Amino acid sequence: MTEHLDVVIVGAGISGVSAAWHLQDRCPTKSYAILEKRESMGGTWDLFRYPGIRSDSDMYTLGFRFRPWTGRQAIADGKPILEYVKSTAAMYGIDRHIRFHHKVISADWSTAENRWTVHIQSHGTLSALTCEFLFLCSGYYNYDEGYSPRFAGSEDFVGPIIHPQHWPEDLDYDAKNIVVIGSGATAVTLVPALADSGAKHVTMLQRSPTYIVSQPDRDGIAEKLNRWLPETMAYTAVRWKNVLRQAAVYSACQKWPRRMRKMFLSLIQRQLPEGYDVRKHFGPHYNPWDQRLCLVPNGDLFRAIRHGKVEVVTDTIERFTATGIRLNSGRELPADIIITATGLNLQLFGGATATIDGQQVDITTTMAYKGMMLSGIPNMAYTVGYTNASWTLKADLVSEFVCRLLNYMDDNGFDTVVVERPGSDVEERPFMEFTPGYVLRSLDELPKQGSRTPWRLNQNYLRDIRLIRRGKIDDEGLRFAKRPAPVGV
């Protein structure tokens, strides 16, 4: 007999742990399992193993709302973040619900039975289980393959070419010349870490620059409050301080982009040698927050540049050579190792497909509702975090809403909920109003968002608190239904 559960959660990273905790806390009678395709939990924090891996936002907002972050670092390294996620799962018994090596291949919705059949591959064997509600918490990255553009002459290079998503544990880079291609969060994390841990010299080669902000890796206010207040109270206070600060910076960038650009470049200039061409190497041709700001703790990247361990080169690649990279300017960069920190590939729902009564779902024709459900797909929610703030802020809100939704359905005898696509008064817009390369490459494969609430993705935690945490469940956009009574009853 096929196993049946009330809820199936896909993914055992931060989003999956949040979903499970909220289910246990707010829907304690619901049975559930977490399906994780990898051999261990932690998602991003277990997958990425490159030197220097760390958070790119503070842990008081990246941490769960329900469990305080107690580490000393506000900008934390990957290992303690992974331990935090794992220990949270163990503390609340969530780890007992995780089924590892369970890759979801497809999910089929039956209107007649009001349930999903989830098809799974585990150790080469196919199986299935059914559930009332499907909660997709696998993020939007392709965990199997990062983005690596084709570079002319790459076959000529005699050294290793490595993508950070697949970092070899035995890579020896001591006293080596390294070129890191890229300018995003991965590159600005890797470059100073490599320079400080044995590399002879590191070059960050970028086609165009990114806005970079330096921030202390410790929070002085948090340290004081932790001495004066109970743990949970101190954590909540610092969390709100940082939420409001993030919102204020983002709002200022939207209102006064030129002024904020000038301020960011001025702050960078103070940390670099006199005469350094900040505009060329750290002055993007777009406004702040059109793409995510990159964070460097304690100015580590700028310190490495000052000490001569790191050089930033802004140029384009002609081809790889046997001993490095030839640029279109004619310059050649010597390299023993080349690292392609060139981005990620987007992949919603872990690559799983969905059908409704045998008909394939084309998610590109759907519209997102509150950034967590898709039009026309019954009894399904997904978690995608913020692009301009910590991922977990949105993950916790989505988990809260799903629990409120399930309880509302139980209280009113409903078996299904589906998002109805709005009429022509709501204009279609791209799923993300965000322009990094990994998003632009995949926009045609993503759902749409709408021009107004609740179809518009706010990217605003304060607005989402009103909309998601405090808003009505039975509002515009959702249609609830009860299973028809059997004939003769």
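Cβ coordinates come from backbone N, Cα and C, glycine included.
Every residue here is the original one, so none of the noted swaps is modelled.
Note that this is a predicted model, so its numbers are computed, not measured.
In the three-state DSSP scheme, D46 (FAD binding site) is classed as helix. Among the features that Swiss-Prot reports, FAD binding site is placed at S15, E36, T44, W45, D46, L47, D56, V104.
Residues annotated as NADP(+) binding site in Swiss-Prot: R54, S55, D56, S183, G184, A185, T186, A187, V188, T189, R207, S208. Counting only same-chain residues six or more apart in sequence, the Cβ atoms lying under 8 angstroms from the Cβ of R54 (NADP(+) binding site) belong to I75, A76, D77, G78, I81, T189, P297.
Here the residue is the original one, while Swiss-Prot reports the published mutagenesis Y84 to C with the comment ETH-resistant. With a 10 A radius on its CB, Y84 (mutagenesis position) counts 23 other CB atoms from all the protein chains. According to DSSP, Y84 (mutagenesis position) sits within a helical segment.
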Practice problem: Return the single residue from the binding-site residues list (L47, V104, V188) that has the minimum number of other CB atoms within 10 Å. | Solution: L47
Quiz prompt | Cα-nearest neighbour of T186 (NADP(+) binding site) within the listed binding-site residues, S15, E36, D56 | solution = D56
Quiz item: Out of E36, D46, D56, which has the highest number of nearby Cβ atoms, where nearby means within 10 Å of its Cβ, if these are the binding-site residues?
Solution: E36
Quiz prompt | Under 8 Å by Cβ from W45 (FAD binding site), counting only residues of that chain that are 6 or more apart | solution = G13, I14, I53, G78, I81, L82, V85
Practice problem: Check each residue in the chain of T44 (FAD binding site) that is at least six apart in sequence and keep those whose C-beta is under 8 Å from its C-beta; list them in sequence order. | Solution: G13, I14, G139, Y141
Self-check item: Secondary structure at R54 (NADP(+) binding site), reduced by DSSP to three states
Solution: strand
Quiz prompt | E36 (FAD binding site) versus R207 (NADP(+) binding site) - Cα distance in angstrom | solution = 36
